[in-house]
Amino acid sequence: MDYPKMDYFLDVESAHRLLDVESAQRFFYSQGAQARRATLLLPPTLMAASSEDDIDRRPIRRVRSKSDTPYLAEARISFNLGAAEEVERLAAMRSDSLVPGTHTPPIRRRSKFANLGRIFKPWKWRKKKSEKFKHTSAALERKISMRQSREELIKRGVLKEIYDKDGELSISNEDDSLENGQSLSSSQLSLPALSEMEPVPMPRDPCSYEVLQASDIMDGPDPGAPVKLPCLPVKLSPPLPPKKVLICMPVGGPELTLASYAAQKSSQQAVAQHHHTVLPSQMQHQLQYGSHGQHLPSSTGTLPMHPSGCRMIDELNKTLAMTMQRLESSEQRVPCSTSYHSSGLHSSDGITKAGPMGLPEIRQVPTVVIECDDNKENVPHEPDYEDSPCLYGREEEEEEEDEDDDASLYTSSLAMKVCRKDSLAIKLSNRPSKRELEEKNILPRQTDEERLELRQQIGTKLTRRLSQRPTAEELEQRNILKPRNEQEEQEEKREIKRRLTRKLSQRPTVEELRERKILIRFSDYVEVADAQDYDRRADKPWTRLTAADKAAIRKELNEFKSTEMEVHELSRHLTRFHRP
């Protein structure tokens, strides 16, 4: 359909009078938002009959759109208000021209760098980097604030000072609560040292427990009845790296007073409310069946006290750690509950025995402290224990076996490295000996006499071949070797010189050759100047050719071409001569 050409202002009513409904819709799609909305929402009869007050009669400038087809497709979707607003928004986004209507907002053109912000966002990089620095600095500050010095830990009671003056030695109190509020791990077994302790409540941990004295449980209602341990939830975990184990003995008298025993008993009862109670005979069982399935061999009977000190703690720790590492992989199951009879309490370890007043006497109990790797900062250093007396829970044979196993574990990896690196040396060492090769008939068996005979045969062959060489006289007779005499050689040289000089003296000069006209080449009679008279510097008057020189050269060339130059008779007319 051909649209009428209008260069004047139109309103809604005049447009409907000129065009039908379809052409009016197409026309007003390119106009302002108000005109398009009125065209879409109102049927033609209503729009024609609408009152003049409802119609916006402000002039609208007609602007030609790029294409009408996509807008018609959008208009046919729906005739409700929401669809009309969506069509208006899409039309405004796709149009590059600004429609200066009162109800039409100006279209914001997209910059060519608009998509660059979606990909390249350096401000976010800076933010991420700063946040990362903040997190790391906060973590470092928190760790530094949590780390305390040795003096503060001694003041808090976590560590105890070591005195070497009067022979009194005290070790770190592992029963107190640690710095970060963590209790002892499942691998920490501790028999409480017989010293005054303050009952400190500890958080409930199913894997941490204390070992009480046998007399505490013997005071119960039925000392002869078997005591059952509650089932401990034990997780079968893969073998962990070996932990350092310290077995230290608190120094004290073999017999304690009733007051110290009562204080110890009250403190143990306060701690036992939050932990499992284990008998000393069960302590042996716990050492054999650890929380992770570890066998720790225990020594029966009272452990002897070493009077002058013990060996280096590192050796004991090393043997215990290697034993634990070896036995972790072998043990897979841990029994849930065990029962012991009261007879085992009296005869197993000899820890308690009846004393006067009917109260049991308490002997020294070794404290087994397994260092936990979780909280290394609050644990005293190993040199603090070097001078303290220790007790050994191993016999000499078991220690030797552990040391052998340790050495084999450490040397096996080294041996594998040596085997990998020195494979050539191993192959060379595996070479068969001479005797084996002789037995396999690879090398012939020879005695010393046979070797001497073989050498003599080779020598005779060489001498026979050397004797067959011709002598100098034979070579002279064959004219292969000429006899040399200095006088004769000098005479020959003189004769050669005389012959050459005679030939050179008989040579004709250039002038004689010119006169005889027997010059063969053009270069034979070219005069050569001496090096002293010749000057290679340019722009000298004697280096420039004059006109007469050039004419002489041209004449000489023409004569050469006409007389001396060999030219075929049929092509002689093609020879070019220089101007005279």
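Cβ atoms here come from the backbone N, Cα and C positions, even for glycine.
From a predicted model like this one, the values you see are computed outputs, not experimental measurements.
Taken from Swiss-Prot as is:
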- ARG147 to Ala: Reduces affinity for actin (MUTAGEN)
- ARG431 to Ala: Constitutively nuclear; when associated with A-469 and A-507. Strongly reduced affinity for actin (MUTAGEN)
- GLY459 to Lys: Increases affinity for actin (MUTAGEN)
- ARG469 to Ala: Constitutively nuclear; when associated with A-431 and A-507. Strongly reduced affinity for actin (MUTAGEN)
- ASN479 to Ile: Does not rescue cortical neuron migration defects in PHACTR1 knocked-down mice (MUTAGEN)
- ILE496 to Ala: Reduces affinity for actin (MUTAGEN)
- LEU500 to Pro: Does not rescue cortical neuron migration defects in PHACTR1 knocked-down mice (MUTAGEN)
- ARG507 to Ala: Constitutively nuclear; when associated with A-431 and A-469. Strongly reduced affinity for actin (MUTAGEN)
- ARG516 to Ala: Reduces affinity for actin (MUTAGEN)
- ILE518 to Asn: Does not rescue cortical neuron migration defects in PHACTR1 knocked-down mice (MUTAGEN)
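What Swiss-Prot annotates, mapped onto the structure for a quick look.
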| residue | record | contacts (Cβ under 8 Å, 6+ apart) |
| --- | --- | --- |
| ARG431 | mutagenesis position | none |
| GLY459 | mutagenesis position | none |
| ARG469 | mutagenesis position | none |
| ASN479 | mutagenesis position | none |
| ILE496 | mutagenesis position | none |
| LEU500 | mutagenesis position | none |
| ARG507 | mutagenesis position | none |
| ARG516 | mutagenesis position | PRO508 |
| ILE518 | mutagenesis position | none |
DSSP-derived structure type at ILE496 (mutagenesis position), helix or strand or else coil: helix
Secondary structure at ASN479 (mutagenesis position), reduced by DSSP to three states: coil
